[in-house]
Amino acid sequence: MAESVFSCIPEDVVFNIFFKLQDDPRNWARLACVCTKFSSIVRNVCCKTQCYSAIPTVISDLLPLPPSAAASASSSTAADSSLTPPGGWASLYKLAVCCPGLFHAGILLENSDFGLERELGPDQNLDPKPTTTDLALNDEEVSKPVGSGLETTSFWSLYDDLYTDTIPAPPPEDSIDDQEEEIETSEIRPGRDLPVRKRRKICRSLGSHLASGGWNLSREQGNKLLASRFRGDCLYICNWPGCIHVEEKRNYMLFRGVFKDFKRSRVWRTINDGNRSKTSGLKCAFCLCDETWDLHSSFCLRRVFGFHDDGEPVVRAYVCENGHVSGAWTALPLYT
């Protein structure tokens, strides 16, 4: 029904409306869920235009013009329309404005937990209680729980995170005070145990969400991440400190980025030639790639960052075959 109604609207009118809503990326996320026509416009026109506007330097480096196109301005315009970044314009735009979230940054992986589950609690206890709106969305197969890695591959799947970010959720049944850290206030007396500190109940966004801070990418920041032998590779990541997630044990500064010509980079050769195993259960936060590689275990990151006393690396990062990077910084240990 929606297809037949909106197909009658002239495209110039649709474009005019869409670009008046470009200040908040979540507006396009909502519109992409209306019909396939709107989804196609958002993916192929709006995202491309906004990428050229927001990160022009990155685009010019990721998509260099061929010599024939650079010869004349008229042919370069036509050449631009035929060039597409790995993963598509929608994934690049999502990378520019979205934080990968705790799950896609690898912090909640079971095989690299480093004791975090004891501090944060099991993953299933962190999920908010489903609202009526969420249940309706699940029934219509619009999306799966954010961060679960089970998102649908429908035409709006790239926007599930932003769309879910806009759904107003009523306050939970428990009071706000119950969500704060509960500490036993009884007096310490001889012969009695010390007050027990109960686990904090936290409801956090595990998946991708609208990033805080500036929506730009910098090659200088990427150079600070890679080991010295990979300095010839071009990695753009968001400016420091990225999107800050405050946790009970330590703060995580989540970042995202993209490699230029990833399949021709030295990082990819190291991963491919070394037969590095893929990270189980961790998909890309920005495109439809189902597999990622751990740059830390592949020795592609600077060794100077080191580890915390519980074995957790100070910096971790994961890359998909399209060159999209998700990761997290933490504060350096004091003993270093």
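The backbone N, Cα and C atoms fix where each Cβ goes, and this holds for glycine too.
Here the original residues stay in place, and none of the substitutions has been built in.
The domain 'F-box' annotation in Swiss-Prot covers 3-55.
Counting every protein chain shown, the Cβ of Pro10 (mutagenesis position) has 8 other Cβ atoms within 10 Å. Looking at Swiss-Prot, you'll find the mutagenesis Pro10 to Ala noted as follows: Disrupts interaction with SKP1A and SKP1B.
Gly101 to Cys appears in Swiss-Prot as a published mutagenesis result, with the remark: In eid1-2; enhances sensitivity to red and far-red light. Counting every protein chain shown, the Cβ of Gly101 (mutagenesis position) has 25 other Cβ atoms within 10 Å.
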Expressed in Å to no decimal places, the gap between the Cα atoms of Pro10 (mutagenesis position) and Gly101 (mutagenesis position) is 38
In DSSP terms, the domain 'F-box' (3-55) comprises 40 helix, 0 strand, 13 coil
